[in-house]
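Take a look at the structure set out below.
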Amino acid sequence: MSPSLVSDTQKHERGSHGVKIKHFSPYIAVCVTTFSLAFCCFMVHGAITRQPTHLLPFFFIQVFDLIICLIHILGFMSSTSDIRLVIHTKTGPIYIKSTGLTFIILSISRMMLAFKAYCLGMVWDCYKYLMLNRRGNLLDDWYSDQWGHLSTFWSLLRTGRNRGNNSIGNSGSPNEPNTRPRPDTITYDPANDLPKYEDILKIPANAYTPPPYYCSNTNGNVNTTTTDAVTTNTTITSATTVNATTTITTNANTNTSTTTSVISPLTTTNKDDTQINNASSNAHSSC
C-alpha cells in the first residue's frame, strides 16, 4: 500500500471519528444508566417485599431492550458489506469471506437474543410466582404447567430453569399430574386464646343471663313420635272395637228378626188349629 493511500485512510478515519464524537452525547448515556439502575433496584425491592407490581418497570425495559437489539441485528445484517470493507481498510488487513463474516454475526446475535430472552423470561416467571402467592395458590399449581404462562419463542429456552423438578420428583413423570394431598387448612381454636383475669373481673355479674330452659330437640322429636304412634294404635284399636261391636249388633238383630219371622207363622198356625178345635167342639155340642 502506498504512503499516500495510508495517509488518506488515516485522515478519513480521523474525520469519521471526529464526527462520531460530535454526535455522541454523554448525558443521554448517564440518564439511561441511572434509570436502568433505579428500575433494577426497584425490581430487587419488589422481589424481596413480594410486591409483583414493582417488577413491571424493569420487565418493560427488558422488552424494549430486546426489540432494540433485534433492530440493531437486522441493521448489521443489511450492512455486512460495509463492515467487511472497514475490516479490509485497516492498517493490518484481515481477509475474511462474506459467508464467514455473516456466520459470525449471526452466531453472536443469536447468543445475545437468547440471553436477553432468558433474562426476560426469568423476570416474568418471578412476577407470576409473586402473583400466585398473593392469591394464595400453591407452588405445585405453578410448576405443573410445563409450558408456562408466556407462550412466546423464549418459552423453549429452559436451560437451567427446569420447572418440572417438583412434579417429576413427586409423581415420577413430568406428564403425570401432581396428586399430592394438599395441607389441611389452619383452624382457629378460641379455647386457646383465653382472656385475662383482670378483664374478667371488670365484667358485671349479671352481664350474661343464663339461657332459658328447653328440652333437647332430639328427645322432643322422639317423644312426639312415640306419642303419635301410641295415639295411632289407640285409634286403630278403637276403630276395630267399634267395627266388632257393630258387626255383633248387626248379627244379633239379624238373628232376632229371623227368630221373630219363624215364630210368627208358628203362632198363626196354632191360632188356626185352636179355632178349628173350637168349631168342632161347638158342632158336637149342638148335636
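Glycine is treated like the rest: Cβ placed from N, Cα and C.
While the structure shown retains the original residue, Swiss-Prot records the natural variant GLY160 to Ser with this note: In strain: CL Brenner. According to Swiss-Prot, the natural variant ASN192 to Asp carries the annotation: In strain: Colombiana. What Swiss-Prot notes for the natural variant LYS196 to Arg is this: In strain: Colombiana.
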Spatial neighbours, same chain, of LYS196 (variant position) - Cβ under 8 Å, 6+ residues apart: none
Where LYS196 (variant position) falls in three-state DSSP terms: coil
